[in-house]
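Peer 1: For ALA28 to Gly, Swiss-Prot lists a mutagenesis experiment annotated as follows: No effect on basolateral sorting in epithelial cells. Swiss-Prot lists LEU31 to Ala among its mutagenesis entries, and the accompanying note reads: 60% of ENPP1 redirected to apical surface in epithelial cells. 75% of ENPP1 redirected to apical surface in epithelial cells; abrogation of increased NPP activity in oestoblastic matrix vesicles; when associated with A-32. Mutagenesis annotation in Swiss-Prot: LEU42 to Ala, described as No change in increased NPP activity in oestoblastic matrix vesicles; the structure shown retains the original residue. Under mutagenesis, Swiss-Prot gives TYR57 to Gly with this note: No change in increased NPP activity in oestoblastic matrix vesicles. Where Swiss-Prot documents THR238 to Ala as a mutagenesis experiment, the accompanying text is: Abolishes all phosphodiesterase activity. Abolishes formation of nucleotidylated intermediate. Record note (Swiss-Prot) on the mutagenesis of THR238 to Ser: Decreases phosphodiesterase activity by 95%. Accumulates nucleotidylated intermediate. According to Swiss-Prot, the active site, AMP-threonine intermediate annotation covers THR238. Feature annotation from Swiss-Prot assigns GMP binding site to THR238, ASN259, LEU272, LYS277, TYR322, ASP358, HIS406, HIS517. According to Swiss-Prot, the mutagenesis experiment HIS242 to Leu carries the following note: Strongly decreased phosphodiesterase activity. Swiss-Prot documents TYR322 to Ala as a published mutagenesis change and attaches the note Strongly decreased phosphodiesterase activity. Under the heading Zn(2+) 2 binding site, Swiss-Prot lists ASP358, HIS362, HIS517. Quoting Swiss-Prot on the mutagenesis of HIS362 to Gln: Decreases phosphodiesterase activity by 95%. 65% activity can be restored by addition of Zn(2+) ions. Accumulates nucleotidylated intermediate. CYS397 to Ser appears in Swiss-Prot as a published mutagenesis result, with the remark: Mice display a low bone mass density and show a striking joint disease and calcification of blood vessels. Probably affects protein stability. For the mutagenesis of ASP405 to Asn, Swiss-Prot gives this note: Abolishes all phosphodiesterase activity. 10% activity can be restored by addition of Zn(2+) ions. Abolishes formation of nucleotidylated intermediate. The structure shown keeps the original residue. A mutagenesis experiment is reported in Swiss-Prot for this position, HIS406 to Gln, and the note states: Abolishes all phosphodiesterase activity. 15% activity can be restored by addition of Zn(2+) ions. Abolishes formation of nucleotidylated intermediate. Experimental mutagenesis is annotated in Swiss-Prot for SER514 to Leu, with the remark: Abolished ability to hydrolyze 2',3'-cGAMP without affecting ability to hydrolyze ATP. Taken from Swiss-Prot, the feature Ca(2+) binding site covers ASP781, ASP783, ASP785, ARG787, ASP789.
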Amino acid sequence: MERDGDQAGHGPRHGSAGNGRELESPAAASLLAPMDLGEEPLEKAERARPAKDPNTYKVLSLVLSVCVLTTILGCIFGLKPSCAKEVKSCKGRCFERTFSNCRCDAACVSLGNCCLDFQETCVEPTHIWTCNKFRCGEKRLSRFVCSCADDCKTHNDCCINYSSVCQDKKSWVEETCESIDTPECPAEFESPPTLLFSLDGFRAEYLHTWGGLLPVISKLKNCGTYTKNMRPMYPTKTFPNHYSIVTGLYPESHGIIDNKMYDPKMNASFSLKSKEKFNPLWYKGQPIWVTANHQEVKSGTYFWPGSDVEIDGILPDIYKVYNGSVPFEERILAVLEWLQLPSHERPHFYTLYLEEPDSSGHSHGPVSSEVIKALQKVDRLVGMLMDGLKDLGLDKCLNLILISDHGMEQGSCKKYVYLNKYLGDVNNVKVVYGPAARLRPTDVPETYYSFNYEALAKNLSCREPNQHFRPYLKPFLPKRLHFAKSDRIEPLTFYLDPQWQLALNPSERKYCGSGFHGSDNLFSNMQALFIGYGPAFKHGAEVDSFENIEVYNLMCDLLGLIPAPNNGSHGSLNHLLKKPIYNPSHPKEEGFLSQCPIKSTSNDLGCTCDPWIVPIKDFEKQLNLTTEDVDDIYHMTVPYGRPRILLKQHHVCLLQQQQFLTGYSLDLLMPLWASYTFLRNDQFSRDDFSNCLYQDLRIPLSPVHKCSYYKSNSKLSYGFLTPPRLNRVSNHIYSEALLTSNIVPMYQSFQVIWHYLHDTLLQRYAHERNGINVVSGPVFDFDYDGRYDSLEILKQNSRVIRSQEILIPTHFFIVLTSCKQLSETPLECSALESSAYILPHRPDNIESCTHGKRESSWVEELLTLHRARVTDVELITGLSFYQDRQESVSELLRLKTHLPIFSQED
């Protein structure tokens, strides 16, 4: 290693004295000796001037000679080339002790005589990783982080942009955008490597708004595959989302549910600044570098949450313990160096992480000049990476995923909720502050599970008009959030409106007037960045939004790995790839499906319905269907195929009616689903069907099928899956929806929601979309894991009312499907559009603070809050939709995993 100031490989090196001065040359000493001889004669000559000594001219000649000699020596040993030309630049002179009209050594700063270009020539290259025209041809110094010297290629220490700046070659961003049809890799690369590159806190909107200032990222977007919004996981925090990206798991599944959390079973707390962060017990699931290790694929991680922790006893082959002070350029250069390792050492998968623009967003807010500067900085750094890949011949070989973990929101001190305002004494509780706040008792773990969270949630509900927070017992949170099934998630959580945060009191708040994140993952300002670029990705493609849990399966496909079990839908991102690797298939039906003919005899149901509404003889005739009738019914009621039953050992009757189709569970004695089509011009009748039921003789009769069972219950009643008022076939066809096979136990408070949905919203949706197909049914999720419960769990959670065992649903689902082309009806769709909802079934409507409100002011808002993916409905019901469609399964997975973004954040 050469010392700073020495020039490597160029001429002799001069020694220096201990005080930093150069040692005196012997030749100079001998030449200076005559100066001593000339001093005394000169003085004598001046005193003897009046006498005009004849030796005067000799003395003057000698003095003149000495002066000339002194000047020459000064030029040689002091001023050097400045004698011939005045030197005003430090180029080639950095940190040398040479004297001129300006200096370039470290002392010049204190002396105040530095050359004007000292800073940019000698100082900036010690921490700047790029060349400029002025640096080209500079003298190499070891203290420079990279070189722009003419021979830097030989020494392999060139700055990344040396070729474009000093050799007038095009940089990567200046080259034309070409489709990479086949990988163009160096011979030593058997297959394209993959790099996962995270720009923390890069809000999706940044690229929409400031793309013109970001030439490199914009080129990647235009030349690769891009989505306007990648949906993060909830809460939209750094550690949970980075770990979701590399595991394909929800935070509730992989255990990292927040940047700060408490585990009552471990009785330990996790934070980003604690040593507990390195405890492997916090990390569940299998990150991709562990997956790679199991399949003998090497990985290198330059920072990624979890990558410096022994998960399953495994670390990446190359990794760095997180240190935020490491310059961004150093991280990029390290990855480029790893790509040059011998093939037996070289990783095949890489991660790279930068803290910006998150850091600037937190400090100054998302709409600030500082964030714009941070965006331009990371754009230059991405350009540095691409230029480095180009120099290595990897710019058309490596598959790059440029990604972020979440967005950023502007905070306001006026948009903070403080619980002490409502609770008074708060000494017995602790709140994890923010937009996804959680509460637990201070006395943990002793009272963690026994604390009366329900009473506290009720106390904090509907305290004031237009309340900006909602307290939730976690089983009632929107199922799309998947934020319940973990002991690390406190039983009481808070859902905040856009831009709002919550803390126990003002002293515990943070990010009051600056940027923050963590809110609902459907809020537009929480959306993240995704760009895929490389030979595997499509050229110039823009795709619909998707969730970041899908990226793990995508990366496994790129690397040729078999994914570990995860929450993603493998194959749902096939449309991003030129040549998809994995070909998904529909799940196999597991339930026992049968036809159920009329067997039973009629009984008194204890109803008080007008006889003219349900003439029994005519009603029975309607159920005698021909084969042709059944075909027509299937075409009308399940145009995309009936839902398949994935519930193992489950016995289901398929019941056909003129207007709807039912999958009736003989195990639960209630319908699992009902399907019908609501055309644009269909109308609802005004008949009053309350207290009207007709016994379905095709199924066993249960006490829960009788009107009399519900008469004395003030809260529990029954509801119809298919609305009786929908009568679209003929005026002579009586409402088959009054059949006992169409009812489910339903709280009276929920009937308000259900009736408004049927009587008002479905009519409007059918008119707007030129008709809709509707599938609805009960949900049982007593263990709140977002998956259908086993028969054993259902039995444990059944209730006894009036000496009769009854199973009350925890939720109800609705799946609405229509055509993308509004000119088509639901019976002839060329392409589908869907929306799904999973509504909590609660004995009150306190969630919506409905007192004094009309249904029109809150029901649709509730539906929007509890919107879900079709995939979420499938997981929680054990059903599978759209299996008779002609589209590929991967195309259907795109449809099933879609969710719209909440764009209005007033």
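Just so it is clear, glycine is given a Cβ too, placed from its N, Cα and C backbone atoms.
No substitution from the list is modelled in this structure, which keeps its original residues.
These numbers come from a predicted model, not from an experiment.
So that I understand the layout, could you describe where these features sit and how close they are to other parts?
Peer 2: DSSP assigns THR238 (mutagenesis position) to a helix.
For THR238 (mutagenesis position), the same-chain residues that are 6 or more apart in sequence and have a Cβ closer than 8 Å to its Cβ are ASP200, GLY201, ASN259, PRO305, ASP358, ASP405, HIS406.
Cβ contacts within 10 Å of HIS242 (mutagenesis position), excluding its own Cβ and spanning all protein chains shown: 28.
Cβ environment of TYR322 (mutagenesis position): PHE303, ASP308 lie under 8 Å away, each six or more residues apart in the same chain.
ASP358 (GMP binding site) is surrounded by 25 other CB atoms, counting those within 10 A of its CB over all protein chains shown.
Cβ neighbour count for HIS362 (mutagenesis position): 20 (other Cβ atoms within 10 Å of its Cβ, all protein chains included).
Over all protein chains present, the Cβ of CYS397 (mutagenesis position) has 20 other Cβ atoms lying within 10 Å.
Under DSSP, HIS406 (mutagenesis position) is assigned to coil, being neither helix nor strand in the three-state scheme. HIS406 (mutagenesis position) is surrounded by 33 other CB atoms, counting those within 10 A of its CB over all protein chains shown.
DSSP gives SER514 (mutagenesis position) a coil state; it is part of no helix or strand. Counting only residues at least six positions away in the same chain, the Cβ atoms of HIS362, SER363, HIS364, GLY365, GLY411 sit under 8 Å from the Cβ of SER514 (mutagenesis position).
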Peer 1: Starting from the Cβ centroid of ASP358, HIS362, HIS517, which together make up the recorded Zn(2+) 2 site, report each further residue of the same chain whose Cβ lies within 8 Å of that point, ordered by sequence.
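Peer 2: Neighbours within 8 Å of the Cβ centroid, excluding ASP358, HIS362, HIS517: ASP200, GLY201, THR238, SER359, GLY361, HIS406, MET408, GLY515, PHE516.
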Peer 1: Counting Cβ neighbours within 10 Å across all chains shown, tell me which of the binding-site residues LYS277, HIS517, ARG787 comes out on top.
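Peer 2: Counting every other Cβ within 10 Å of each candidate, the maximum falls on HIS517.
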Peer 1: Take the Cβ of ASN259 (GMP binding site) and count every other Cβ within 10 Å, whichever protein chain it belongs to.
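Peer 2: Other Cβ atoms within 10 Å of ASN259 (GMP binding site): 19.
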Peer 1: Looking only at C-alpha atoms, tell me how far CYS397 (mutagenesis position) is from ASP789 (Ca(2+) binding site), rounded to the nearest Å.
Peer 2: 47
Peer 1: Report the same-chain neighbours of ASP781 (Ca(2+) binding site): residues 6+ apart in sequence with Cβ closer than 8 Å to its Cβ, ordered by sequence.
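Peer 2: Spatial neighbours, sequence-distant, of ASP781 (Ca(2+) binding site): PRO475, LYS479, ARG787, TYR788, ASP789, THR810, HIS811, ILE876.
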Peer 1: By the DSSP assignment reduced to helix, strand and coil, which category contains LYS277 (GMP binding site)?
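Peer 2: In three-state terms, LYS277 (GMP binding site) counts as helix.
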Peer 1: Just to confirm: which same-chain residues, 6+ apart in sequence, have a Cβ under 8 Å from the Cβ of LEU272 (GMP binding site)?
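Peer 2: The answer is PHE239, ASN259, LYS260.
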Peer 1: Taking DSSP three-state, what's TYR322 (mutagenesis position) in: helix, strand or coil?
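Peer 2: Once the DSSP labels are grouped into three classes, TYR322 (mutagenesis position) ends up as coil.
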